[in-house]
Amino acid sequence: MSSLPGCIGLDAATATVESEEIAELQQAVVEELGISMEELRHFIDEELEKMDCVQQRKKQLAELETWVIQKESEVAHVDQLFDDASRAVTNCESLVKDFYSKLGLQYRDSSSEDESSRPTEIIEIPDEDDDVLSIDSGDAGSRTPKDQKLREAMAALRKSAQDVQKFMDAVNKKSSSQDLHKGTLSQMSGELSKDGDLIVSMRILGKKRTKTWHKGTLIAIQTVGPGKKYKVKFDNKGKSLLSGNHIAYDYHPPADKLYVGSRVVAKYKDGNQVWLYAGIVAETPNVKNKLRFLIFFDDGYASYVTQSELYPICRPLKKTWEDIEDISCRDFIEEYVTAYPNRPMVLLKSGQLIKTEWEGTWWKSRVEEVDGSLVRILFLDDKRCEWIYRGSTRLEPMFSMKTSSASALEKKQGQLRTRPNMGAVRSKGPVVQYTQDLTGTGTQFKPVEPPQPTAPPAPPFPPAPPLSPQAGDSDLESQLAQSRKQVAKKSTSFRPGSVGSGHSSPTSPALSENVSGGKPGINQTYRSPLGSTASAPAPSALPAPPAPPVFHGMLERAPAEPSYRAPMEKLFYLPHVCSYTCLSRVRPMRNEQYRGKNPLLVPLLYDFRRMTARRRVNRKMGFHVIYKTPCGLCLRTMQEIERYLFETGCDFLFLEMFCLDPYVLVDRKFQPYKPFYYILDITYGKEDVPLSCVNEIDTTPPPQVAYSKERIPGKGVFINTGPEFLVGCDCKDGCRDKSKCACHQLTIQATACTPGGQINPNSGYQYKRLEECLPTGVYECNKRCKCDPNMCTNRLVQHGLQVRLQLFKTQNKGWGIRCLDDIAKGSFVCIYAGKILTDDFADKEGLEMGDEYFANLDHIESVENFKEGYESDAPCSSDSSGVDLKDQEDGNSGTEDPEESNDDSSDDNFCKDEDFSTSSVWRSYATRRQTRGQKENGLSETTSKDSHPPDLGPPHIPVPPSIPVGGCNPPSSEETPKNKVASWLSCNSVSEGGFADSDSHSSFKTNEGGEGRAGGSRMEAEKASTSGLGIKDEGDIKQAKKEDTDDRNKMSVVTESSRNYGYNPSPVKPEGLRRPPSKTSMHQSRRLMASAQSNPDDVLTLSSSTESEGESGTSRKPTAGQTSATAVDSDDIQTISSGSEGDDFEDKKNMTGPMKRQVAVKSTRGFALKSTHGIAIKSTNMASVDKGESAPVRKNTRQFYDGEESCYIIDAKLEGNLGRYLNHSCSPNLFVQNVFVDTHDLRFPWVAFFASKRIRAGTELTWDYNYEVGSVEGKELLCCCGAIECRGRLL
């Protein structure tokens, strides 16, 4: 205690010192500024008053005070009303009591029903005028007129007292308000008055027989069997006894109580009418859908609604989809809810062309708007708009993806391992993406009662699955130990389900990659800077080079190199003839002078000048590049540069070192910042250009891999690289004339193996660059050729790595490759090298050690399938699915970087309208109001004129009875089907193996049974109708065509049988419900030689019969001499089948049985394969192919190689080059090309990567692994590429 006064004194002294210091400081400020503290405060206050933010805050404060005063006045007003009501009730009670006392009666606070002296009976009239009559069962003759009047007056008073009491209960919010209603009709009949939170007389919603929901009052709860029934009296007359899953609460549930799969009743606006329908919650609110709920209604429509437009179902079923009557809709909902959040949807943006199914036919349509998970489709033929769920199989990319698994299963029968079928290029067209609930806010379906969800949402990412094989060998090995039997590998090509179209050649560009083949002892030629050809010995013969410096500490920067400084002196041109002496002063004196430099910078180091000029053309500023030679000559085109190099005999500069793209900078360097780990060259001199390694995240070193830039044949693999197995040229001009070069001609002639058989004379390298993928491969000059290896324009991949790359550690994808300099479009980057294995050995090794670095050498299969139009899930031609009109128009402008122009995609801009309202939420469908109106009124008449929104195009009129309802007649068009078919036949050539559509790049073949069938999505007809034309003879055909032509401009085939489904295209007929097929059997038809003489007028549309008994999706067989099927324009209208699974497919399935996939392998295909599903087939005499045995069996090309049946595999796990580190991207900047260098064996091409676009320095190099999602059972691999077109999943 003695220390306490000392502490207090110390504090007081400290305070005194501080106050003195403050006073001194204030005095110093006053002396320095020359004003007093009061003046300074006044000056500061004035300055603050002048500030806009202060004035704004004061204004807001004044508004807040005004608002508070207003609210206080409103509260006072409400209190006054409450007091007045209380006084009125008190006065009323006093008046009632006085009146009772005058009558000699005793007043009690009880129900009026208890006071009744006579029992009453309730008579229910079960009609629409459901009125309740109360009939007295006593003797009416014993009453006097006076007593009758008194009783009527007392009943009126009691009713008034009850109304007042109800009002008081509502104001005071008494919890016991329901006790006043126990004396209701349910008590009199001995029924339940309460069932959980359901209480008699409460307001609820009930479902009527018209499938619509209406508000009403719960009047009774009855026990029926093991469950309960609820009697509802609707406000708009009528009563119904309903189950618990057919009534809903009359309040809006909180957002946290709703999850994906919740059963709700939601509002649906159709024009000016509002309906209440039951549905399933498909999306919970998030930023992308503008905080709205996506509802899948029971009848197949989808719509976004707000929380205030939802009502929860009282007693939903455990599996909510079982409450849906439509079987196909129920199947779709079950699949959707159980798979959530993995939702495959088509990635779309405004302006794209896509094929959409309607009434069993594929129509050309355009994307008008994308709103979250919905897309507004405009049908180009009749200008009709419709909102469709982006995951609906009515969209061709989704339909192709769904049918690809069935097609792959049929094609892969008998193999030891089923591999993904990947062969299409990824472009800006529609692709199927797998969305993930990455935010974790959405809740998955819980098969329990809604108030207590038990299943938490699935984590957005697996604990530690590397998204690419570069995620670290240690992590990969630990995962392989856990799942030794389920492994997956990248694919070096692109999926056929994607969309791509070529620009300069008849084949579409693609990303294909094949590994180069060569023995360990085979030497690889490369160019030295002096131009001499050197021979790189085998890895075993190379002496061990000294280890490069390795840094393991934090550095400010990686070792920097001096920047290039352009010379200041000008070059003047004097007229002369360029020759060898023009470059004499810059020819290098020593070997490898500029090795490791940016190849685009090397010409400048030899005194070339690269100048960029500008000029305005059509009000647009354009740029172009000019090279100025050391002798002063200006070179403006690649042709001039090529001529100059040959005239001067320049063997130290090459065509790939020059670039005329003004947006490619030759001196833009990328410098890593503060690396933790740095290696100068991880190849230890094995590559011509050093490959540095940088880790800017941690100190983890790269995996230990034996580096080899050559392919290494494994056990049982023999690659014939002898000169006798090669075709060589004898060119003396550097192979510039493709018509005279034998190697160039191999490349050109191989393009005839494409649909249509068109030869592209410009195929191959164009000035040492490849603008797009060539599906049939590139044949480079080889060691048998007599051309100069340094001057030859047909040698590129064999020269090895030229661009400067760097291995670096990514944030979430392991190790990756990035470029240190800009790379021009079409430039060669690197190859994919590794150990070549047989199929059987790869199966064994993949299951034991992992398959993440496997790549298929399937060049033979890809070209054969491409030639036949074999793939069922490939893109359509340029005027069909997946073409972006905006990209086509702006693709060649040259004034904007194409990779930066991504707008209005369904990922980055789900919702275009910022100021949305509830009116924009509702989707107007073409036949929505019509079908529902018929349900309401019980009529089967056609739609009235005002039952369609005004933006749906011309009004629909009834279909003439002569035309079958639900037929596949196209909407109005300028061309008739006859003209289309005639022009279509005239532009196609006849071949024995099949026929190809030169416009769509598709071809057809018949199945074994000889029946031309078109598979597709399933379709519903509400009334008994067929979806195709069953015409027996030619007269019927012509008559139907004539009627179709006459009525085409007047009708749009929208009748009671046509229903457009927002998310599910395949409901069945209400009468005689049967389960539709779960898969679609895709069959194609091959045209025979006799088709050349077929009559173009004999055209039938392949369609399915809704009443098929033994056949599925086949039209009626014609008689001899007639046709079995025809085609309208295959790019304009395609008919799909909706029957059950094909018998052929079932037979094949049962014969061999599906083989479960255990490993996923990359495919080295690099092109898009035309879709042939859902095709309409040209008519021909099919009598010769009615029996499957009459069709010849075609032998696979690979079987000519000693009967081989499986392709070879490249494994780069333990030994390979830098290609193994290239990561995946759904929007890659590299594509893959098969190149034949040291052998012309079709089984062993080199797999080369080329730039698909200009690439800025520092950008990671990626390509599309193209795994087939779901190809490996039980394995899921998410994608984190970050691209706008990201598909969400790899496996």
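Placed from the backbone N, Cα and C atoms, the Cβ positions cover glycine too.
For all the noted positions, this structure keeps the original residue and models no substitution.
The Zn(2+) 2 binding site annotation in Swiss-Prot covers Cys729, Cys743, Cys781, Cys785. Counted within 10 Å of its Cβ, the other Cβ atoms near Cys743 (Zn(2+) 2 binding site) come to 28, all protein chains included.
Feature annotation from Swiss-Prot assigns Zn(2+) 3 binding site to Cys735, Cys781, Cys787, Cys792. DSSP gives Cys787 (Zn(2+) 3 binding site) a coil state; it is part of no helix or strand.
Within 10 Å of the C-beta atom of Asn1223 (S-adenosyl-L-methionine binding site) sit 24 other C-beta atoms, taking all shown protein chains into account. Summarising the annotation, Swiss-Prot assigns S-adenosyl-L-methionine binding site to Lys813, Gly814, Trp815, Asp851, Tyr853, Arg1220, Asn1223, His1224.
Phe866 (mutagenesis position) carries a helical DSSP state (H, G or I). In Swiss-Prot, a mutagenesis experiment is listed as Phe866 to Lys, annotated with the note No effect on K-867 ubiquitination.
For the mutagenesis result Lys867 to Arg, the note given in Swiss-Prot is Not monoubiquitinated by UBE2E. Loss of methyltransferase activity.
Among the mutagenesis entries in Swiss-Prot is Glu868 to Lys, noted as: No effect on K-867 ubiquitination.
As a published mutagenesis entry, His1224 to Lys appears in Swiss-Prot alongside the note: Abolishes methyltransferase activity. Around His1224 (mutagenesis position), a 10 Å sphere centred on its CB holds 24 further CB atoms from the protein chains shown.
Neighbours of Cys1226 (mutagenesis position), defined as other CB atoms within 10 A of its CB across all chains, total 24. Listed in Swiss-Prot is the mutagenesis experiment Cys1226 to Ala, annotated as follows: Abolishes methyltransferase activity.
The domain 'Post-SET' feature in Swiss-Prot is assigned to 1275-1291.
According to Swiss-Prot, the mutagenesis experiment Cys1279 to Tyr carries the annotation: Abolishes methyltransferase activity. Taking the Cβ of Cys1279 (mutagenesis position) as centre and 10 Å as the limit, one finds 24 other Cβ atoms among all the protein chains shown.
The shortest Cα-Cα distance from Asn1223 (S-adenosyl-L-methionine binding site) to any of the binding-site residues (Cys743, Cys781, Cys787) is found for Cys781.
For Gly814 (S-adenosyl-L-methionine binding site), the spatially nearest entry among the recorded positions Cys735, Cys743, Cys787, Cys792, Phe866 is Phe866, judged by CA separation.
Cα-Cα distances to Cys735 (Zn(2+) 3 binding site) place Cys729, Cys743, Cys781 within 10 Å, out of the binding-site residues Cys729, Cys743, Cys781, Trp815, Asp851, Tyr853.
Using Cys781 (Zn(2+) 2 binding site) as the reference Cα, a 10 A cut-off selects Cys787, Cys792 from the recorded positions Cys787, Cys792, Trp815, Asp851, His1224, Cys1226.
A Cα-Cα distance of 39 Å separates Cys785 (Zn(2+) 2 binding site) from Trp815 (S-adenosyl-L-methionine binding site).
Its Cβ placed at the centre, Cys792 (Zn(2+) 3 binding site) has 23 other Cβ atoms within 10 Å. Note on the binding-site residues Cys729, Cys735: the fewest other CB atoms within 10 A surround the CB of Cys729. Look at the Cβ of each of the recorded positions Trp815, Tyr853, Phe866 and count the other Cβ atoms within 10 Å; the largest number goes with Phe866. There are 22 other Cβ atoms within 10 Å of the Cβ belonging to Cys785 (Zn(2+) 2 binding site). When the binding-site residues Cys781, Cys787 are compared by the number of other CB atoms within 10 angstroms of each CB, Cys787 has the fewest.
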